[in-house]
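Trainee: Sharing a structure below in structure tokens format, with a few things to ask.
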Amino acid sequence: MNKKKLGVRLLSLLALGGFVLANPVFADQNFARNEKEAKDSAITFIQKSAAIKAGARSAEDIKLDKVNLGGELSGSNMYVYNISTGGFVIVSGDKRSPEILGYSTSGSFDANGKENIASFMESYVEQIKENKKLDTTYAGTAEIKQPVVKSLLDSKGIHYNQGNPYNLLTPVIEKVKPGEQSFVGQHAATGCVATATAQIMKYHNYPNKGLKDYTYTLSSNNPYFNHPKNLFAAISTRQYNWNNILPTYSGRESNVQKMAISELMADVGISVDMDYGPSSGSAGSSRVQRALKENFGYNQSVHQINRGDFSKQDWEAQIDKELSQNQPVYYQGVGKVGGHAFVIDGADGRNFYHVNWGWGGVSDGFFRLDALNPSALGTGGGAGGFNGYQSAVVGIKP
């Protein structure tokens, strides 16, 4: 056999043996976590988690229901399992990413129609894809210094949503967006930015009186309203009765109590230039910090911080500091399917943060702030462009 043929045969054998790792297919096969492995990971996590009701049960007794998220949110990127006794576990589909991405000790996971949750999950996918460029499994953090802080909003039973009665004073939709069903005659959603902010305000039960009015004009690109559409909130005249602004609503409350929360939501939404519609949005963090101080009289310590300005360790230290001072954090990111705002109000001491999504408690639980492998962050552990342009508003106190 001549040298040329021998070389060809050797290359073929190496390829068949899976040693040509430049081929991403072979690399993914080496690190992929299949469905059985993912389910086993979820069961093991449940058994080791004393906080989850099923924790003391045998593997055979733990019943899991796989959640089909569809598209890139499933399969090779992540698996989500609801626990029959309450709670859920999110497992990454690749061993170059953290094994467990999120969990809850109660309720169930549901991202349908909830854009802030879907967007956050999408950011996980983008980070998992980045990790797939690596040739090393996820090693985790050598030393975890995160404090344990029980959910601050849960401690007061605060679980707001975006529909009735929270949106009874938001603008009424006037037009049909081409290609969509009609929402004409319905009140716009409060928006995740306003809902997150209002939940933090309810936690502090502040202010008793508004400080400064606010007005703005809806963007002419908004397809749900006739233009120009000017919105005004007489915040300076408001007397916020926190006894009537309840921690949560079931629909059986008095009209006074319903109007109290809807007035707060409308004031907050207008103060952050809400882009109203069936799914309302806002630029978020920069406007939230301004509104809290200028319109609602919060402490001048309120300010925005950006993920890209910190290492991973320093960023999480900023969040930990707020939680240790019993101050819920307004948190925001931007992903492929839009922005997402929510409240971080707790920590479990294992690098998971408690998230209140603002959907009446649905899908609330403990989540990692990112799914990145430290090896993907490089020197200094900065954001690396894969943290969804995350920002937070901290120092929120009366």
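Using N, Cα and C of the backbone, Cβ positions are placed for all residues, glycine too.
Don't look for the substitutions in this one, it keeps the originals.
Checked Swiss-Prot, it gives:
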| type | residues | note |
| --- | --- | --- |
| ACT_SITE | Cys192 | active site, nucleophile |
| ACT_SITE | His340 | active site, proton acceptor |
| BINDING | Ser282, Gly339 | protein binding site |
| MUTAGEN | Val334 to Ala | Reduces activity 130-fold |
| MUTAGEN | Trp359 to Ala | Reduces activity 420-fold |
| MUTAGEN | Gly384 to Asp | Reduces activity 14-fold |
| VARIANT | Val8 to Ile | In strain: 789 |
| VARIANT | Val193 to Leu | In strain: A-20 |
| VARIANT | Gly308 to Ser | In strain: 789 |
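Where in this structure would I find these features, and how exposed are they?
Mentor: Around the Cβ of Cys192 (active site, nucleophile), the number of neighbouring Cβ atoms within 10 Å comes to 29.
Following the DSSP three-state reduction, the secondary structure of His340 (active site, proton acceptor) is strand.
Reduced to three states, the DSSP call for Ser282 (protein binding site) is coil.
Note on Val334 (mutagenesis position): other Cβ atoms within 10 Å of its Cβ, all shown chains, come to 16.
Sequence-distant contacts (6 or more apart, same chain, Cβ under 8 Å) of Trp359 (mutagenesis position) comprise Lys114, Ile117, Asn161, Gln162.
Under the DSSP three-state reduction, Val193 (variant position) is assigned to helix.
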Trainee: In whole Å, how far does the CA atom of Gly308 (variant position) lie from that of Cys192 (active site, nucleophile)?
Mentor: 23
Trainee: Taking Cα-Cα distance, which of the recorded positions Cys192, Val193, Val334 are within 10 Å of Ser282 (protein binding site)?
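Mentor: Hits: Cys192, Val193.
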Trainee: Just to verify a number: CA distance, His340 (active site, proton acceptor) to Val334 (mutagenesis position), in angstrom, no decimals.
Mentor: 6
Trainee: Taking the Cβ of His340 (active site, proton acceptor) as the centre, how many other Cβ atoms fall within a 10 Å radius?
Mentor: 29
